[in-house]
Every structure is written in C-alpha cells, then in structure tokens.
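Worksheet for the structure shown next.
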Amino acid sequence: MDWLQLFFLHPLSFYQGAAFPFALLFNYLCILDTFSTRARYLFLLAGGGVLAFAAMGPYSLLIFIPALCAVALVSFLSPQEVHRLTFFFQMGWQTLCHLGLHYTEYYLGEPPPVRFYITLSSLMLLTQRVTSLSLDICEGKVEAPRRGIRSKSSFSEHLWDALPHFSYLLFFPALLGGSLCSFRRFQACVQRSSSLYPSISFRALTWRGLQILGLECLKVALRSAVSAGAGLDDCQRLECIYLMWSTAWLFKLTYYSHWILDDSLLHAAGFGAEAGQGPGEEGYVPDVDIWTLETTHRISLFARQWNRSTALWLRRLVFRKSRRWPLLQTFAFSAWWHGLHPGQVFGFLCWSVMVKADYLIHTFANVCIRSWPLRLLYRALTWAHTQLIIAYIMLAVEGRSLSSLCQLCCSYNSLFPVMYGLLLFLLAERKDKRN
C-alpha cells in the first residue's frame, strides 16, 4: 500500500496538513505576552492569504475580491440593510463562479482545474462567514466597523478598525474547511489573554490522527471492493443495493476524514472545542458525530447532524425566516449554495420530501406501536431504510450530472425513496381527514 498516496491523494488534505505547523506556531505565539491582539489578526490574515495563493493560484482572486467587498459593505451600509445586500452580492458572486464550472464541465466537456474546485469549496465557506457576520450585525449582536464616511479618522485607522472582520473572513485555519465559527467566537478567541489561552492537547491531536488513519484504511478496503463490482447501469437487484450502499460509504468516510482533519487544524490554532467557552462566547459546534449519524433511524436527525454547523447556519439563514414551506426552501437554498447541478437539485429536494415523510411516519408509529418487540423491529427496519435513503441521496448529490442521475433513478434503488413518498402521501391524507 502506498501510504503517501493514501494520505495526500486529496489536494485539500495536503494543504490542510501544510497549514498545521503554522497553526501550532500561532497557538504558541499567543501564549507569549509580546504577541499583541493586532499581531494575531495580522498573522491569521497573512496565513490565509498565503494559503489561498498556494492552494488556488490565480483563482485566489475569486476569494480575495468578495472578501474585500464584504468588508466594504458591512463598513458602509446601515445595520438594517447590510444583510440583504451582502447576501445577494455574495450569493451572486458564488453563482457566477459555479456557472463557470457548469460551462467548463457541460458545454466544453473539459475537466476543470483542481485549483478551481478548491476555490469553489473555499468560496462556499466564505459565503457562510459573510452571511453569518452580516446577520450578527443586522441582529445587533456584533458592531460593524466605524462608518468611513461619517468618521473623521484617517484611512489607516479605518483599515485597522476593519482588520478583525477581514481577518475573520480569511483566517487560514478555516479557509479550506472546518466548522463555521461565528465572528463573536472568533474575536473572543483571538482577544483572549495569554494566560487564558488554551495549551495544545497533543493527546487530542493524536486521537484525531488515529481516527483519520482508521477511516483512510477503511476507505482503501472499501474502494477495492467497490471497484471490483458492476456499475449502476449493469447491476441487478440486490447487487444495485450493495453497490449504492458501499459507494455512499466511500463518500461518507471521505467526509468524516476531512471533517476530523479540519477540526484538528482549528484545535491546533486554538479555535476548537478544547478552547472552552468563556462568558459571552458561543460554543464550538463540531461538524461530525459519526456514532449518531450511523446509528440513527431518523432521516430528520441525520439531516440536523450531517455537517452540523452548516445545518445550523441553514436553519438560521433560511428556515427560521421562511413563512411558507420552510423545509422545502431550506433544502432548495442548499442546492443553490452547492451549485445547482442536476443531481444536487434532485438530491436536496428528495431529501426535503424524505424529512417530511420521516416526521409523519415516526409520529404515527409512536402512537400505534406499543409493544417493545415491535418497537425494536420497527427501529431496525427504519434504521436500514434511513441508511439506504441517505445513500441514494448521497449518490444523486455527488454524481451531479444528469447522466449519473438517470442511472440512479432507473435502478432498483429508487424503490426506497418511492416507498417513503407513498407513506408521506397516505399519512398526509389521513392527517387532513382527521383535521
């Protein structure tokens, strides 16, 4: 087994690993009394700029330009209008970049550069931070930089005043991945006194490293099993189900490994869960809880726990503000945020229907199923069904293209979401009659 190829096969893993020593250095410098708060902001910002240029090359401009514009917007707009205008600018910019990917993939039929994929991934994370910051300002939780037009301060003072916001948008531990950190938590971590700054827990980092090693070994074993089988276009019945489940497991193992690596980088820099939570600070939200994701029999719980910080961001940004069809609007926006590929649109809309069905099915079961043997059987069956439906959705989203989506829809695997869809129709009709 080529271990070097195993751990650095994905470019994001390579660049996240390359940033690790600098995260440890930042943590060490913060313990020193001579490392001022302004120096911390500059270190994080400079590290983000260097990492962006190293990972994205000339495409890094697609990150720097919206970050600069976002800081300008939050500096000069009033709190009442800052979120709306910032949101539409950021999503418009991201959509244009995704349309460039569509043009290259579907019209030209050429594979886009790897650096462009990394840029789009980082741009999606930047959108999270920009909209989170603008929401905080709009809700009065965070103060915007002083208004340049109304203030008589010099231009350099305005730049220093905007430094925390600019550093937040581009700080290197979260540039390429990681749980969404609010501006308030980011500011509290950076401004924490040297005596209160958390020391590096090498035991926690070692444990995360062992988890990544185990996940990567599982990926190698599963990849060999998947590659030896048939494809979705020529599989038959149970073989199609096994192929879908094992391929989805490959995707999940990749996500788990990346999320743990991202969490390790944030921890090494002092922004992880081990940093604790002081008065007025927001808690750290990890993206992955493997045990909950793999043992739950509820599709709705899986949706809330999968990429948890993003799920909370979508809930705050879309779900709570939607007056009609909040669930559908949330998943539709998620498809827009991911790039509006055919498989993504179908996958996320299917997911919203499955979550709605999940609520009705489990509400009905809690009333009708009383004995514990039947409850145990029900839980086992719904767990298996949940895992297979999630695998179906994952293949649709990750396949992206229309041809891959057609292969998936024409396979026997479509039986599982169709079954939940029929139950949704029957239970919704029963609920309407009772009302």
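Each residue, glycine too, has its Cβ placed from N, Cα and C.
What you see is the original sequence, not a version with the noted changes.
Feature list (source: Swiss-Prot):
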ACT_SITE  ASN307  active site
ACT_SITE  HIS338  active site
MUTAGEN   MET56 to Ile  Loss of 44,4 kDa form
MUTAGEN   MET56 to Ala  Loss of 44,4 kDa fragment
MUTAGEN   ILE149 to Asn  Does not glycosylated
MUTAGEN   CYS181 to Ala  No effect on ability to acylate ghrelin
MUTAGEN   GLN191 to Asn  Does not glycosylated
MUTAGEN   ILE290 to Asn  Does not glycosylated
MUTAGEN   ASN307 to Ala  Abolished ability to acylate ghrelin
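Sequence features annotated in Swiss-Prot and their locations in the structure.
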| residue | record | DSSP (3 states) |
| --- | --- | --- |
| MET56 | mutagenesis position | helix |
| CYS181 | mutagenesis position | coil |
| GLN191 | mutagenesis position | coil |
| ILE290 | mutagenesis position | helix |
| ASN307 | mutagenesis position | coil |
| HIS338 | active site | helix |
For MET56 (mutagenesis position), the one of CYS181, ILE290, ASN307, HIS338 that lies nearest, given that the recorded positions are compared by Cα: HIS338
Spatial neighbour of ILE290 (mutagenesis position) that is closest, considering only the recorded positions CYS181, GLN191, ASN307, HIS338 and their CA atoms: ASN307
Nearest of the recorded positions (CYS181, ASN307, HIS338) to GLN191 (mutagenesis position) - Cα to Cα: CYS181
Rounded to the nearest Å - Cα separation of ASN307 (mutagenesis position) and HIS338 (active site): 13
Spatial neighbours, same chain, of HIS338 (active site) - Cβ under 8 Å, 6+ residues apart: MET124, GLN344, PHE348, VAL397
Mutagenesis positions (MET56, ILE290), the one with most neighbouring Cβ atoms at 10 Å: MET56
Neighbourhood of CYS181 (mutagenesis position) by C-beta distance under 8 A, where only residues 6 or more apart in the same chain count: ARG129, ALA174, LEU266, PHE271, TYR284
Number of other Cβ atoms within 10 Å of the Cβ of GLN191 (mutagenesis position) across all protein chains: 11
Other CB atoms, at most 10 A from the CB of ASN307 (mutagenesis position): 16
